[in-house]
Amino acid sequence: MENIEIVSSGKHTLHGLNFYLSYFDDVAKVLPREHYCFIVGGWVRDRILGEPVGYNIDVDFLTTADPVELAKNFAKRIGGHFFVFEKRGFLIKRPTIASVVLHLPPYRYRFDFSPLKGKDLEKALIEDLKERDFTANAIAVNLDDVLSIGAKQTIVYDPTGGIKDLEQGLLRPVSIENLKRDPVRVLRGFRIAIEKNLQLTEDFYEFVKEDPRIVLKSAVERITHELFKIMKEKTAHKVIRELYEYGVLEAIIPEIGRLREVKDQGEHHIYPLDEHTLKTLEYLEQVIEDRAKYLSAELLENFGKKRVLGEFTDVELLKWGALFHDIGKPQTFAVREGKVTFYEHDKVGAQIVREIGERLRWGDEATEFVAKLVRHHLRPFFLREAFKKGELKRRGMANFWRECGDIAPHLFLLSIADAMASGDEEEDIKALMETIAELESFNRNEMKEEIQKPLLNGDEIMEILGIKPGKIVGILKKALLEAQIDGKVETKEEAIEFIKRSTKNLKPLDEG
């Protein structure tokens, strides 16, 4: 931590350059002369901790100006995207936040502006800080001080002892009442503690144990936003494990609680279902970090570039896929002839994901992405078994790419993590890697356009055969595509002949 001097109770001094960001000059230029602006929260905390500025930059401001107008003018000046975020709840002290988001890859900036009201400026600031979540986030500096030339003695406002707590490695709630007023702060506390390597204080844990469901009093959109911020962490598995152990995750997603019902997963697993699930997420984060070791640069070209829910990506969705990949197992658990089975748990799981996504208001795009991962998470293992037997055919590989090509890198990474968390033998993991390599090679060299769709469409088939719409048309299209994949049909003329030959055997299926 930087060298901080104590001025008086609740005040310290620190060199202003510690807090500087070039965009602060732009804020100052659109701030009306008669108004003030303070930098608060995580930006101040991280600079005091001496952390480097990363690619994801979040800054919170308190201002005596109209935050909406200030944010609008700031967004216009820097070319950012402006929006207003409304917090719900009668106890929320800052219900309206004006935000500006700017993406300059690889950097992502978010600036939030909240109102500061009161005749006595310093008193209003101190009162606001005392209403915040954790002492580490209840620290502020004046924007003017940060921008002053040679600001060696910038005053740092710290009425709740946040700096002392940071020095001791603690993350302490400003008060339990503040957590009760805005319970989504519970999720934030677990995340920040892991992210910043801080120890949450005992009063926080006692509060959570007393009522893990209190988080549900917050708006579902804010819960979802905080959960996705957790998944954005490189070590999200640590936060998720704590949320699970303290009952918070189950309160939000009751389906997660059912995982502990399955103690025995059968011969292919070394952990109970809940531990296997948490381990899969843990291994996945390692695999994501080392992804270039497992997949080609070509396949990874667009990995992490799909945007969802504003500031999040397909990487977070992949982590949700890991957490939910076996969510259908409790409902499909059975013992048949002495063997544990989970028939169609992938299909059941995909439907459960859709229900969760709708409840947490993920939106269709994010929900369907995760549902598709869950629905097809077994595909790489089926293909591995075919590969081990020497039965991996063109048709199977082509079907995979045609049906799962958009999520292929995600499925591959998930399958590797799933195998590790299942305790697969080294030779089986090696076979999985070889299967993935074979699939990649096929996609790169042989997955031509003509085997991704039939050479004849439905209208053409009906015209050739002189038939009306019916099941036979779909059956013939599928048979034609499989013949193309197998290399038996390569031209349109061959396709016509194939359809004519196939009609005699298939025609009875269209009757009745």
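For all residues, glycine too, the Cβ spot is worked out from N, Cα and C.
None of the listed substitutions appears in this model.
Quick look at what Swiss-Prot annotates:
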type	residues	note
BINDING	42-45, 132-133, Asn137, 182-191, Arg222	CTP binding site
MUTAGEN	Asp58 to Ala	Loss of activity
BINDING	Asp58, Asp60	Mg(2+) binding site
MUTAGEN	Asp60 to Ala	Loss of activity
MUTAGEN	Phe83 to Ala	Does not affect CMP incorporation
MUTAGEN	Phe85 to Ala	Does not affect CMP incorporation
MUTAGEN	Arg132 to Ala	Strong decrease in CMP incorporation
MUTAGEN	Asp133 to Ala	Strong decrease in CMP incorporation
MUTAGEN	Asp182 to Ala	Does not affect CMP incorporation
MUTAGEN	Arg185 to Ala	Almost loss of activity
MUTAGEN	Arg222 to Ala	Reduces CMP incorporation
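Sequence-distant neighbours of Phe190 (CTP binding site) (same chain, 6+ residues apart, CB-CB distance under 8 A): Leu200, Ile230, Val239, Glu242, Leu243, Val248.
Within 10 Å of the C-beta of Arg45 (CTP binding site) we count 23 further C-beta atoms, all protein chains included.
Gly42 (CTP binding site) is 8 Å away from Asp60 (mutagenesis position) when you measure Cα to Cα.
Within 10 Å of the C-beta atom of Arg185 (mutagenesis position) sit 24 other C-beta atoms, taking all shown protein chains into account. For the mutagenesis positions Asp58, Phe85, Arg222, a Cα-Cα cutoff of 10 angstroms around Gly42 (CTP binding site) retains Asp58. In this structure, Phe85 (mutagenesis position) is part of a beta strand by DSSP. Within the set of recorded positions Arg45, Phe83, Arg132, Asn137, the entry lying nearest in space to Asp182 (mutagenesis position) is Arg132 (CA atoms). Within 10 Å of the Cβ of Asn137 (CTP binding site) there are 24 other Cβ atoms, across all protein chains.
Among the mutagenesis positions Phe83, Phe85, Arg222, the ones whose Cα is located within 10 Å of the Cα of Val184 (CTP binding site) are Arg222. Most Cβ neighbours within 10 Å, among the mutagenesis positions Arg132, Arg222: Arg132 holds that distinction in the structure as shown. Around the Cβ of Asp60 (mutagenesis position), a 10 Å sphere holds 22 further Cβ atoms from the protein chains shown. Spatially close to Asp133 (mutagenesis position) yet at least six residues away along the chain are Pro173, Val174, Asn178, Leu179, Asp182, Arg185, Arg188, Gly189, judged by Cβ distances under 8 angstroms.
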